[in-house]
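A.B. asks: Handing you a structure now.
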Amino acid sequence: AYSWDNRVKYVVRYMYDIDNNGFLDKNDFECLALRNTLIEGRGEFNEAAYANNQKIMSNLWNEIAELADFNKDGEVTIDEFKKAVQNVCVGKAFATFPAAFKVFIANQFKTVDVNGDGLVGVDEYRLDCISRSAFANIKEIDDAYNKLATDADKKAGGISLARYQELYAQFISNPDESANAVYLFGPLKEVQ
């Protein structure tokens, strides 16, 4: 479940393919703009935040389409996305990622940091995990957090934005299945 191939499939399926049709298209990113606005506002709708999220997600879609829509049909398949990630991200640090990817990762952090304190603690990590997958035992989630977070993270009270960016970059760019970053989105299941 922690292979690079499965992790990239996981990102497509659970992070971007919000309409669950099996590929990425402009609609996914329009829906993500609204979703992120509501999560960031804890259910409150803010027009300015929505306009900002629409711009961010439109830019992200345009960049993903440019990098990954190899046949220019307006859809990015999992295989196309994997090829693009391999070309642009594998073996690279967060600082060298395309600008839209960096903005998306920072925004993703904001949706996980529900209390807005600048850290993702175990409580927020648990909420993030259960929003995408089914778990019957909290120990499974907590064990994953303990494998993800370093002693310094735990001492600070959670994972900072800079650390989250580093972990996200490793999640999609590092083929090493033993890296602690493989637990960024919780215990993973095999993506079909």
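Glycine residues also receive a Cβ, built from the backbone N, Cα and C atoms like all the rest.
According to Swiss-Prot, the feature Ca(2+) 3 binding site maps to D113, N115, D117, E124. Here Swiss-Prot flags 4-39 as domain 'EF-hand 1', drawing on sequence analysis. Annotation source Swiss-Prot lists domain 'EF-hand 2' at 56-91. Taken from Swiss-Prot, the feature domain 'EF-hand 3' covers 100-135. Annotation of the natural variant I78 to V in Swiss-Prot: In 1/3 of the chains; the original residue is retained in the structure shown. Here Swiss-Prot describes V112 to I as a natural variant; the accompanying note says: In 1/3 of the chains.
Situate these features within the shown structure.
C.D. replies: The Cβ of D113 (Ca(2+) 3 binding site) has 21 other Cβ atoms within 10 Å, all protein chains considered. According to DSSP, D113 (Ca(2+) 3 binding site) sits in a coil region rather than a helix or strand.
Listed by sequence, the residues of this chain that lie at least six past the ends of the domain 'EF-hand 1' (4-39) yet keep a Cβ under 8 A from its Cβ atoms are 45-46, 49-50, 53-54, 56-58, 60-61, 64-65, 68, 74-78, 81-82, 85, 90, 107-108, 110-111, 114, 132-133, 171-172, 174-175, 177, 182, 185, 188, 190-191.
Remote same-chain residues near the domain 'EF-hand 2' (56-91) are listed as 4-5, 8-9, 11-13, 16, 22-26, 28-30, 32-33, 36, 97-101, 103-104, 107, 169, 172-175 (criterion: CB distance under 8 Å, separation of at least six residues from the stretch ends).
Across the domain 'EF-hand 3' (100-135), the model assigns an average pLDDT of 93.
Every protein chain considered, the tally of other Cβ atoms within 10 Å of the Cβ of I78 (variant position) stands at 18.
Listed in sequence order, V120, E124, Y125, L127, D128, Y164 are the same-chain residues six or more apart from V112 (variant position) with CB atoms under 8 A from its CB.
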A.B. asks: Given the binding-site residues D117, E124, which one's Cβ is surrounded by the fewest other Cβ atoms within 10 Å?
C.D. replies: D117
A.B. asks: Residues near the Ca(2+) 3 site, D113, N115, D117, E124 excluded, by Cβ within 8 Å of the Cβ center?
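C.D. replies: So the additional residues around the site are V112, V114, G116, G118, L119, V120, G121, G158.
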A.B. asks: Cβ-Cβ under 8 Å from N115 (Ca(2+) 3 binding site), same chain, 6 or more residues apart: which ones?
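C.D. replies: Long-range Cβ contacts: E124.
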A.B. asks: Can you grab the distance from D117 (Ca(2+) 3 binding site) over to I78 (variant position)? Cα atoms, rounded to a whole Å.
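C.D. replies: Approximately 34 Å lies between the Cα of D117 (Ca(2+) 3 binding site) and that of I78 (variant position).
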A.B. asks: How big is the gap, in Å, between the Cα of D113 (Ca(2+) 3 binding site) and that of I78 (variant position), rounded to a whole number?
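C.D. replies: Distance (Cα to Cα, whole Å): 28 Å.
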